[in-house]
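**Q** Dumping what Swiss-Prot says about this protein:
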MUTAGEN   ARG48 to Ala  Loss of glycosyltransferase activity
MUTAGEN   LYS97 to Ala  No effect on glycosyltransferase activity
MUTAGEN   ARG101 to Ala  Significantly reduced glycosyltransferase activity
MUTAGEN   TRP102 to Ala  Significantly reduced glycosyltransferase activity
MUTAGEN   TRP102 to Phe  No effect on glycosyltransferase activity
MUTAGEN   ARG109 to Ala  No effect on glycosyltransferase activity
MUTAGEN   GLN111 to Ala  Significantly reduced glycosyltransferase activity
MUTAGEN   PRO257 to Ala  Loss of glycosyltransferase activity
MUTAGEN   ASP262 to Ala  Loss of glycosyltransferase activity
Amino acid sequence: MTDNPNKKTFWDKVHLDPTMLLILLALLVYSALVIWSASGQDIGMMERKIGQIAMGLVIMVVMAQIPPRVYEGWAPYLYIICIILLVAVDAFGAISKGAQRWLDLGIVRFQPSEIAKIAVPLMVARFINRDVCPPSLKNTGIALVLIFMPTLLVAAQPDLGTSILVALSGLFVLFLSGLSWRLIGVAVVLVAAFIPILWFFLMHDYQRQRVMMLLDPESDPLGAGYHIIQSKIAIGSGGLRGKGWLHGTQSQLEFLPERHTDFIFAVLAEELGLVGILILLALYILLIMRGLWIAARAQTTFGRVMAGGLMLILFVYVFVNIGMVSGILPVVGVPLPLVSYGGSALIVLMAGFGIVMSIHTHRKMLSKSV
């Protein structure tokens, strides 16, 4: 008696990838533990964090049930909604810490720029899937317009860090479509030539100051350099095994700013040490490798470039946050994915993982349609 190779397993029926789900749950538990410490054992914040995790998991499960071809069909509508929301932010968005990035609808407050991190790669993947790969020069130009329209709207908030990530979320999808290295080389040269224009004419004074603080934070230890100095102290004092959960001096004595959001990695490093850092990095590596494996097995161009693009941008999120907190990159306000406190970012990330699981678990259906 032999097993039926076409027989669906439980995970096939619920359209979830158990390996990815297990890694995600481990990261979310890790996040909850560090948030509890970073918040000073704030019960209210912890309750909200658990609610965000629960909502994120529900959205991921729901998104995983929807076939990839539906996402491909929805992409233009989501993209248009995203553009409208970004314009709405510019018109009557809520101002926080000098930036106009939020829409406050009374019952919910969110950042439309987070939606762009899903809407842009979806739209570019849909556009690419309807063309031969690699895309023609004309269609590459159209794809770039689709990428940079929302990017410029986010940059105008101003939010340079998020705008770069939005651009990269689309550019990675375009890269995975098989662009020639010659074209990529030309793009790199153009970007390099644009940097002086960005520095002298487009960046705000505080953004330039952040870059300068990267070189010499001690020049303003109580002002612009304070964040990175305190973060370095926290990371360096953690040692091999850390000071112990809930026993970090920089975090518990509130020397470390934004310790539950952008600088949560410093809290983790101080309290759990190098061992805790390596566990976190191992989970991220496993998650990204699993996502790239799913991308490699996808049966359509849409599935391949979408899953691959989401995993590459996840790597960039992790790299930028850890680099920022460690003092090797400027402070740009990028949270640590799946770990930092924040509902909008977590829900969008979990939605992205739901799409990746959908691409994986619907691959048999896709192979029949090709």
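Residue numbers in this text run from 1 along the chain shown.
Backbone N, Cα and C define each Cβ position, glycine as well.
Original residues fill every noted site, and no substitution is shown.
The structure displayed is predicted, hence computed values, not measured ones.
Tell me what's around each of these sites.
**A** In this structure, ARG48 (mutagenesis position) is part of a helix by DSSP.
Within 10 Å of the C-beta atom of ARG101 (mutagenesis position) sit 23 other C-beta atoms, taking all shown protein chains into account.
Within 10 Å of the C-beta of TRP102 (mutagenesis position) there are 18 other C-beta atoms, taking all protein chains into account.
ARG109 (mutagenesis position): 13 other CB atoms within 10 A of its CB, across all protein chains.
Sequence-distant neighbours of GLN111 (mutagenesis position) (same chain, six or more apart, CB under 8 Å from its CB) are ARG101, TRP102, LEU103, SER344, ALA345, listed in sequence order.
The DSSP secondary structure for PRO257 (mutagenesis position) is coil.
For ASP262 (mutagenesis position), the same-chain residues lying six or more positions away in sequence with a CB closer than 8 A to its CB are ASN321, MET324, VAL325, VAL331, GLY333, VAL334, PRO335, LEU336, SER340.
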**Q** At a 10 Å cut-off from the C-beta of ARG48 (mutagenesis position), count the other C-beta atoms across all protein chains.
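**A** Counting Cβ neighbours of ARG48 (mutagenesis position) within 10 Å gives 15.
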**Q** Give the number of CB atoms, excluding that of PRO257 (mutagenesis position) itself, located within 10 Å of its CB.
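**A** PRO257 (mutagenesis position): 13 neighbouring Cβ atoms within 10 Å.
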